[in-house]
Amino acid sequence: MVSLEKNDHLMLARQLPLKSVALILAGGRGTRLKDLTNKRAKPAVHFGGKFRIIDFALSNCINSGIRRMGVITQYQSHTLVQHIQRGWSFFNEEMNEFVDLLPAQQRMKGENWYRGTADAVTQNLDIIRRYKAEYVVILAGDHIYKQDYSRMLIDHVEKGARCTVACMPVPIEEASAFGVMAVDENDKIIEFVEKPANPPSMPNDPSKSLASMGIYVFDADYLYELLEEDDRDENSSHDFGKDLIPKITEAGLAYAHPFPLSCVQSDPDAEPYWRDVGTLEAYWKANLDLASVVPELDMYDRNWPIRTYNESLPPAKFVQDRSGSHGMTLNSLVSGGCVISGSVVVQSVLFSRVRVNSFCNIDSAVLLPEVWVGRSCRLRRCVIDRACVIPEGMVIGENAEEDARRFYRSEEGIVLVTREMLRKLGHKQER
């Protein structure tokens, strides 16, 4: 393990990102989000009033000083590709800055699409090698968080690791959804199990397990060697968590990086924020978190901006209807192009170009872009997919049986409404 002085840290914080390439795994469908991902990959799902989920990983790279990125796509990639082309095309290739789109290719040696997360990188090795990076940062494109990857790179170099895995404690009852690890006093990973049925607890806290966040730093040459070896293994599932990380752990070359060391927070006393919005309830809750008085995730931090594609839209407008009722909101996010006419919106997130007509009451709802809400509607604890036309007088979120019959209702009572569901009920979706 190498001990570095403060000046060395500052120098490495500038140099290491320039020697790195980030690969963002963005090909997943996200089946637990149900119909929300029928026509788009999970990283392309809207979030936070104006963003896409992948904007967080991309923005973290830019803010960390990493200017070379590859986005690995597969499932329903058109929306994702379009978003990146529109919103992330400001790089200067002459300065060796870029975002490369790396789709599944079905290469000549086989007929498989990506067989796993590791295989997604393996199939693009010929392209990735041309980047001539010293370090490769592997990221999931479907998590919500702010992280300075330069701090993780420094930790990787200081510990003399060949592979570093970002980790954080999670409640033990949730740990089966993650890779779970045990570490020694130097953060060397001594045991790693992917999605165990009975997760081991942390020695100092029996209520929690130490979970992998799916964020990795590799020495580039070591990663390429591992991937080529894994590609030849017919018994491998070609996945980082299931195959590569356990193998590296056995070799004694994997170290853990505690997420609090690199989590970017405006309030140093706040809990580190990282969310896997993989279920409808988690997605709904993470959106509404941003509408709270003091949200856990600070989206207003000028020192760590989250970038996205910005349309040219007029400001949101709140107007009174013909009866004199005023449009008003409380504890809500309302994006550009929205019009609220004589209705009340409480603790909700309205994306761009949403129109709420008179006499409506909207509470704890997430309305994606271009939703049209007819008069006298009541919407509660729901997610309304893009461009839905909610007919006049419709009530959602008040009758569990009725919601489950017409739409998708989760076990937690969150209702998802899509255009296809509304069409099946006989409601036209063209305005």
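Note: Cβ is positioned from N, Cα and C throughout, glycine not excepted.
Although substitutions are noted, the structure shown does not include any of them.
If you look up Swiss-Prot, you'll see Lys39, Arg419, Glu420, Met421, Leu422, Arg423, Gln429, Glu430, Arg431 marked as beta-D-fructose 1,6-bisphosphate binding site, on the strength of experimental evidence. Under DSSP, Lys39 (mutagenesis position) is assigned to coil, being neither helix nor strand in the three-state scheme. A C-beta separation below 8 Å, combined with a sequence spacing of at least six in one chain, links Lys39 (mutagenesis position) to Gln76, Thr79.
His46 (AMP binding site) falls within a strand segment according to DSSP. Its own atom aside, the Cβ of His46 (AMP binding site) has 25 Cβ atoms within 10 angstroms in the protein chains shown. For Arg40, His46, Arg52, Arg130, Glu370, Arg386, the entry in Swiss-Prot reads AMP binding site.
Secondary structure at Gly179 (alpha-D-glucose 1-phosphate binding site), as computed by DSSP, is strand. Non-local neighbourhood of Gly179 (alpha-D-glucose 1-phosphate binding site): Val165, Phe192, Val193, Glu194, Lys195, Ala211, Ser212, Gly214, Gly241, Ile245, each in the same chain, at least six residues away, with C-beta under 8 Å from its C-beta. What Swiss-Prot lists as alpha-D-glucose 1-phosphate binding site is Tyr114, Gly179, Glu194, Lys195, Ser212, and the listing cites a curator's inference.
Quoted from Swiss-Prot, the note attached to the mutagenesis of Lys39 to Glu states: The level of activation by pyridoxal phosphate and fructose-1,6-phosphate is only approximately 2-fold compared to activation of 15- to 28-fold respectively, for the wild-type. NADPH is unable to activate the mutant enzyme.
What Swiss-Prot notes for the published mutagenesis of Gln74 to Asn is this: The enzyme is activated 35-fold by fructose-1,6-bisphosphate. The number of other CB atoms found within 10 A of the CB of Gln74 (mutagenesis position), across every protein chain shown, is 18.
Record note (Swiss-Prot) on the mutagenesis of Trp113 to Tyr: The enzyme is activated 15-fold by fructose-1,6-bisphosphate. The Cβ of Trp113 (mutagenesis position) has 15 other Cβ atoms within 10 Å, all protein chains considered.
What Swiss-Prot says about the mutagenesis result for Trp113 to Leu is this: The enzyme is activated only 3-fold by fructose-1,6-bisphosphate.
Per Swiss-Prot, mutagenesis Tyr114 to Phe is noted as: Shows a decrease of affinity for the substrates and less than 2-fold activation by fructose 1,6-bisphosphate in the ADP-glucose synthesis direction. In contrast, in the pyrophosphorolysis direction, the mutant shoqws about a 30-fold activation by fructose 1,6-bisphosphate. Around the Cβ of Tyr114 (mutagenesis position), 24 further Cβ atoms fall within 10 Å across all displayed protein chains. Annotation note: Tyr114 (mutagenesis position) sits in a coil segment as assigned by DSSP.
A natural variant is reported in Swiss-Prot for this position, Arg67 to Cys, and the note states: In CL1136 mutant; less dependent on the allosteric activator, fructose-1,6-bisphosphate, for activity and less sensitive to inhibition by AMP. The secondary structure of Arg67 (variant position), as reduced to three states from DSSP, is coil rather than helix or strand.
Put simply, of the recorded positions Arg40, Arg52, Gln74, the one whose Cα is nearest the Cα of Arg431 (beta-D-fructose 1,6-bisphosphate binding site) is Arg40. In this structure, the CA atom of Leu422 (beta-D-fructose 1,6-bisphosphate binding site) is 12 Å away from the CA atom of Arg386 (AMP binding site). The Cβ of Arg52 (AMP binding site) lies under 8 Å from the Cβ of Pro43, Ala44, Val45, His46, Leu80, His83, Thr308, each of which sits 6+ residues away along the same chain. When Cβ atoms from all protein chains are considered, those within 10 Å of Arg40 (AMP binding site) total 23, not counting its own.
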